[in-house]
Amino acid sequence: MENYEALVGFDLCNTPLSSVAQKIMSAMHSGDLVDSKTWGKSTETMEVINKSSVKYSVQLEDRKTQSPEKKDLKSLRSQTSRGSAKLSPQSFSVRLTDQLSADQKQKSISSLTLSSCLIPQYNQEASVLQKKGHKRKHFLMENINNENKGSINLKRKHITYNNLSEKTSKQMALEEDTDDAEGYLNSGNSGALKKHFCDIRHLDDWAKSQLIEMLKQAAALVITVMYTDGSTQLGADQTPVSSVRGIVVLVKRQAEGGHGCPDAPACGPVLEGFVSDDPCIYIQIEHSAIWDQEQEAHQQFARNVLFQTMKCKCPVICFNAKDFVRIVLQFFGNDGSWKHVADFIGLDPRIAAWLIDPSDATPSFEDLVEKYCEKSITVKVNSTYGNSSRNIVNQNVRENLKTLYRLTMDLCSKLKDYGLWQLFRTLELPLIPILAVMESHAIQVNKEEMEKTSALLGARLKELEQEAHFVAGERFLITSNNQLREILFGKLKLHLLSQRNSLPRTGLQKYPSTSEAVLNALRDLHPLPKIILEYRQVHKIKSTFVDGLLACMKKGSISSTWNQTGTVTGRLSAKHPNIQGISKHPIQITTPKNFKGKEDKILTISPRAMFVSSKGHTFLAADFSQIELRILTHLSGDPELLKLFQESERDDVFSTLTSQWKDVPVEQVTHADREQTKKVVYAVVYGAGKERLAACLGVPIQEAAQFLESFLQKYKKIKDFARAAIAQCHQTGCVVSIMGRRRPLPRIHAHDQQLRAQAERQAVNFVVQGSAADLCKLAMIHVFTAVAASHTLTARLVAQIHDELLFEVEDPQIPECAALVRRTMESLEQVQALELQLQVPLKVSLSAGRSWGHLVPLQEAWGPPPGPCRTESPSNSLAAPGSPASTQPPPLHFSPSFCL
């Protein structure tokens, strides 16, 4: 019956069940053509098929007015869409040219395009009707070739199984998958396929090889991720609830005689627009409802296409490229290494726009088009499968990819105009795969210890709240600043007892603020301020670093989301969780009553200690020592500071600096003196005023001002540098880091003196902090590249905490990796690509351990002296032979989050 229905489209019968068909069906019933075991079940569906045949006959009558070419073409599609009577799930597909005669075969091959699709190959046990249909199809194909109709695209739609219930369920699943493919494979003529989508699942072997070759020779690739509802990365909502469905790639073909320009995309044929036959391919990465063998074949070819995309030498353009790379890594799964994406360079217009205007950190695609493109260009990003047809959605995606290409080229031209192209290409673009790899690797967390710590902190918070109510003489909401202000100053009058002339106020409040600086100034006058300070500290640890981490945990581990464009200084930022905000300094609390253990015993809690390395691995931390002070020394060129760093490296730079500043022997420098010097230095670096420094030091404002003046008088070149930075900002409206990063500061010309002073502080701060951020990013890139190039190292970069890089390393690789990391990072004082030559050496301190909160310093014997960066194995240049420290991993530290 299914054979009969399939052959209706070949005009063997235009009315259901003719006399000829009845005879054939009788022969089939006898068992010569059809298995008798399945005949009974097949006859049960006769009535349904008869209705389908009648309906199809009516459709044929309606089409008589159409041209002969369209009639023959659609008849052929109808035949192939209905399938064969007996098609094994293991049958494979062949090109349409396999059905052509020998004298027509060569001509048809030349007419095939990548958008050509597949037809099912017939089983060798096919019925007589199938053979007749095959001859009829051969006759039709000769007519089509004679009329120069080009390639014809067909698809498999029905598959027959012996068991009727199994056939029904599998056929429904396949029809659903085929219907989805129709949205991507426009069912019109082959020209329409070229203009819209080509699903790579429907390509034959010849077309697949042509696709790979086309990707290798492409002038540019424009990519976006598509979600199950039809939306893409180009939509306003960048975090859709729906899952990823596939990846769309618009391929810009190489112009005749043209050459790609991966290092300078704004040149040559790359600037030329797309032509009508530039293909748009669809790569499905969502699991499809077809049998495993074919699904695996589709996925394997999809991996090959994506792998070629990762290695492509032409410009690859993608909005939010980091998310695309992470999705590709997830699709590769266990079959792919993170090193497969290490060389990927994608042009991300959001990053380009952020370099031009750092204050606009998270613009949408539509925002960027409106801001940087011509007014006539419109963006269609709101169409989804829920409110538009698939063809409309797919057409919109193609048009938006063209707009994305044009936007990116315009932004690249602007980067060159602003002198930012080298920074974009050398520093920001290589970070994209690094951040994607970091997000794809989770860090293990000791969940049991974290839950225990949460309960302990919760009990301590309740005790502190009760103590606060007792010493205040009444109950109040301890987290309410207004109620606390009324208790401290309205009831207790502590501001009148303070020796300080004035305490900072908030807005127009009649009482001082309840900030940390004010509470520290009042802590010796009454027990309440001290209780409030401890309560806030414990509450922050519990809510942010314990309960917050528990909320982000999945399967006993966490993975932060890294934002490359989240700050104006160029620093990276993290969220869900903010791993950069987890303090390295432990806190001490008193054991709560009714808690296991001795009462009134001091516990030390380290939030970082809850992060533990995976089995067989160790954390390795590499920290730039005094990076911002070294940058300040380089920028200012102060002779005293240069002498401090250019001489033999000292054990404690800040102690030596204190000795220089206060003119006392190093042996007499106390810990308090050292900390005071450190805070003064960073007050200068960050542009903090005397008020903020006074709050940090816990001294009167006048004394803090004297510290600043004395320090700047000792190191006069620092003051000269600050004046030069401010003058440059007044002249150009922006400031620039040592690697060319710029920050516009329009308030530098404000009439309001307070706003203008703030902009001046930001100018000095940005030059130092932005330069340090650039150097840390450069360290990430060089170490990542060196590890990726190594045949032995497998270390994973798991976090960047500003001037610290955290790796997870296999235990036997710790010595080799530590040596490579130190040598690579310390060699960055000279970077030829950015024409950078620091006047001071860089120093990196290394530490390792099983827990992030309990890292121990690595002995100097583990690493060789600083030298030029190399990518080969450094195992021969470690410590002297026989040194036990050079052959053994650091001590194992499975320490709990609090040490008794």
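In case you wondered, yes, glycine gets a Cβ from its N, Cα and C as well.
Model, not experiment: these values are computed from the prediction.
Annotation note: Asp623 (mutagenesis position) sits in a strand segment as assigned by DSSP. Remark: Asp623 (mutagenesis position) has Asp803, Glu804, Leu805, Val844, Ser845, Leu846, Ser847 as non-local neighbours, by Cβ distance under 8 Å and separation of at least 6 in sequence. For Asp623 to Ala, Swiss-Prot lists a mutagenesis experiment annotated as follows: Abolishes catalytic activity.
The annotation that Swiss-Prot gives for the mutagenesis experiment Glu675 to Arg reads: Reduces polymerase activity. No effect on accuracy. Around the Cβ of Glu675 (mutagenesis position), 14 further Cβ atoms fall within 10 Å across all displayed protein chains.
Here the residue is the original one, while Swiss-Prot reports the published mutagenesis Lys679 to Ala with the comment No effect on polymerase activity. Increases accuracy by ten-fold. Mapped onto three states, the DSSP output places Lys679 (mutagenesis position) in helix.
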Residues that sit under 8 angstroms from Lys679 (mutagenesis position) by C-beta distance, when 6+ apart in the chain:
Leu693, Cys696, Leu697
